[in-house]
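According to Swiss-Prot:
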DOMAIN    72-321  domain 'Dynamin-type G'
BINDING   Ser85, Ser86, Gly87, Lys88, Ser89, Ser90, Asn237, Arg238, Trp239, Asp240, Ser284, Lys286  GTP binding site
MUTAGEN   Lys88 to Thr  Induces a strong decrease in mitochondrial clustering
MUTAGEN   Lys88 to Ala  Abolishes GTPase activity. Abolishes dimerization
MUTAGEN   Pro102 to Leu  Impairs protein folding. Decreases GTPase activity
MUTAGEN   Thr109 to Ala  Acts as a dominant negative mutant; induces fragmentation of mitochondria
MUTAGEN   His144 to Ala  Abolishes GTPase activity. Abolishes dimerization
MUTAGEN   Asp173 to Ala  Decreases GTPase activity
MUTAGEN   Ile328 to Ala  Slightly decreases GTPase activity
MUTAGEN   Leu705 to Pro  Impairs protein folding. Decreases GTPase activity
MUTAGEN   Phe733 to Pro  Impairs protein folding
Amino acid sequence: MAEPVSPLKHFVLAKKAITAIFDQLLEFVTEGSHFVEATYKNPELDRIATEDDLVEMQGYKDKLSIIGEVLSRRHMKVAFFGRTSSGKSSVINAMLWDKVLPSGIGHITNCFLSVEGTDGDKAYLMTEGSDEKKSVKTVNQLAHALHMDKDLKAGCLVRVFWPKAKCALLRDDLVLVDSPGTDVTTELDSWIDKFCLDADVFVLVANSESTLMNTEKHFFHKVNERLSKPNIFILNNRWDASASEPEYMEDVRRQHMERCLHFLVEELKVVNALEAQNRIFFVSAKEVLSARKQKAQGMPESGVALAEGFHARLQEFQNFEQIFEECISQSAVKTKFEQHTIRAKQILATVKNIMDSVNLAAEDKRHYSVEEREDQIDRLDFIRNQMNLLTLDVKKKIKEVTEEVANKVSCAMTDEICRLSVLVDEFCSEFHPNPDVLKIYKSELNKHIEDGMGRNLADRCTDEVNALVLQTQQEIIENLKPLLPAGIQDKLHTLIPCKKFDLSYNLNYHKLCSDFQEDIVFRFSLGWSSLVHRFLGPRNAQRVLLGLSEPIFQLPRSLASTPTAPTTPATPDNASQEELMITLVTGLASVTSRTSMGIIIVGGVIWKTIGWKLLSVSLTMYGALYLYERLSWTTHAKERAFKQQFVNYATEKLRMIVSSTSANCSHQVKQQIATTFARLCQQVDITQKQLEEEIARLPKEIDQLEKIQNNSKLLRNKAVQLENELENFTKQFLPSSNEES
């Protein structure tokens, strides 16, 4: 980098450099703030970035925006103070090489005036509290404007904007502030607060025709109290007056020098004695302004009448300007930029810590997510394998339980069938042979038997079956419970309640015995049909009594004579003795049923054989027995016969449904247990689905975490680069602070 011509360029370059750095810093912090905000507000990335991190980053973004605006308005500021008519305005004009501010006889600065450059080609001024730009073409117009504004007080500020093209000094962000005399007001504290706290250099313009006054010293003592070691220059103006008394000039100069040194070194203690030598100057601003105006017009500097020693005074003024420019540029860079540089380093250090914490949190989360994904895959495989094994075990268990239930119900039902007669005898209701009454009687008897058998079966089986079902359900739950999440395990008693199982036997007894036909007609025990039933059984007797009139074999045509060629009845070779008996009786019945002659013939045969007395006795006894049985055939006897017939019929029917009833009960048990298992399987399926979704989600989360790690590392590297730029700025523009650090 080429060495700048003017020391003031040092500030300009520093301002440009620090502004560029802070623009990058603001862009960087904005990017980091968006990154932290996106990370913090991502619901899938819990505890990666905290709310405090986000608040801190957003706070830095706002602060850097403000600092950027402040830096853009930063400039070097020099404030001129002194007694009234000490030549403050003349010094400013001399430094500007033009009569910018009103000065000289009759012109007294009655308020604060700041002179700064403008890029335009027209001068203008702005008063405090107004944004109006008042055009000013000449110094006289400026003086007139200031004089005519009655609202301007000593504590007001009027900003004068002078074209930079007309004054080189104003091109380098330098603002010169003129002030009223320190001896015209007591509001020194308000002046300091309003105009001095941001000043880089103070110039005390003293009248060399007199010594430093207490009012001047008092003001700078107050400045020294508010600012740490302010940069103060003392200009002993109007030194050209000493040319009229050359014999006293050195003594007066030495006297002024001693008093100024004492003031700076001993009283204010802002510099040491050696440094103070370069802070005190003896000049004539009026002479310098006149000479420079001459030079600006192309005429020699000494073209006007000047006092003796002018060149020495001009050289000293130029020395003052050189040292002043070096001092103010260094001081302004330090005061305007050093704290911002330190603050920027602190912000970068904090941002690096935030990025490091985000990186570490993302790394821990990513490592945890990788392990969690592996665990979820292992658990999913474990659940699937266990479900296959448990399904087989449950099927086997269900088969065992249903077989046991079927056996229990079958045994209990067989026992109840054996006790059916007792249950029928317990039934009491009005009995009458009338068909309508019998219908009601049978209906009530069916209901009584169905309720009784159902109750007895429930008493014998329900509790045992229920206990068996509950035990089996509990075993299944305990086996599948480890496959479910802890939260679901705690809620299993509500999701799958193990209620008492009510077994339904569903005998449907009414339909079962709906085709029962009672037979309560009186039959003599020695009657023909009774004997047939007794000897042949009900089925064969039915065949005989239903009218098998045609005999299977032929009887002899003549019973009295003996045939010459008797024929033997043709019977099948494989006919049994029972079938032969049926054939004989049927044949006999056929004969007796054809004609009443059979009775006479049989009676005659018996009478011839045993005699009439024995026959009479037999008939008497037979008739007495018939009469007894006929009189004993009461309604109660009919009811007993009815119940016995019903028991026999129902027993046969119930034995036919024992297997189906037990199978139905076992099916109910199977359904109950299978339902419980299905609900558990549903919960396991939900768990598997959740695991599958989690396994599918975790890779995306891992990718997000890797991106966050990469972004945090990238942002941290940017922070390091900005730190390096700040360090280079410090080395280049703030060497003293760099050495101190």
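Each Cβ is built from the backbone N, Cα and C atoms, and glycine gets one as well.
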What is the number of other Cβ atoms found within 10 Å of the Cβ of Gly87 (GTP binding site)?
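That number is 26.
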At a 10 A cut-off on CB-CB distances, which of the recorded positions Trp239, Phe733 has the highest count?
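Max Cβ neighbours within 10 Å, all protein chains included: Trp239.
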Would you mind sorting out which of Asn237, Trp239, Ser284 (the binding-site residues) have a C-alpha within 10 A of the one on Lys88 (mutagenesis position)?
Asn237
Quick check on the binding-site residues: of Asn237, Ser284, whose CB has the lowest count of neighbouring CB atoms inside 10 Å?
Asn237
Can you grab the distance from Ser284 (GTP binding site) over to Phe733 (mutagenesis position)? Cα atoms, rounded to a whole Å.
34
Secondary structure at Asp173 (mutagenesis position) (DSSP, helix/strand/coil)?
coil
Quick one: what's DSSP say for Asn237 (GTP binding site), helix, strand or coil?
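The residue in question, Asn237 (GTP binding site), is strand (DSSP, three-state).
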C-alpha of Phe733 (mutagenesis position) to C-alpha of Ser89 (GTP binding site): distance in Å?
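Taking the Cα atoms only, Phe733 (mutagenesis position) lies 32 Å from Ser89 (GTP binding site).
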I'd like the number of other C-beta atoms within 10 A of the C-beta of Ile328 (mutagenesis position), please.
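Other Cβ atoms within 10 Å of Ile328 (mutagenesis position): 26.
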I'd like to know which of these binding-site residues, Ser85, Ser89, is least surrounded, judged by other CB atoms within 10 A.
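Comparing Cβ neighbours within 10 Å for the binding-site residues Ser85, Ser89, Ser85 has the fewest.
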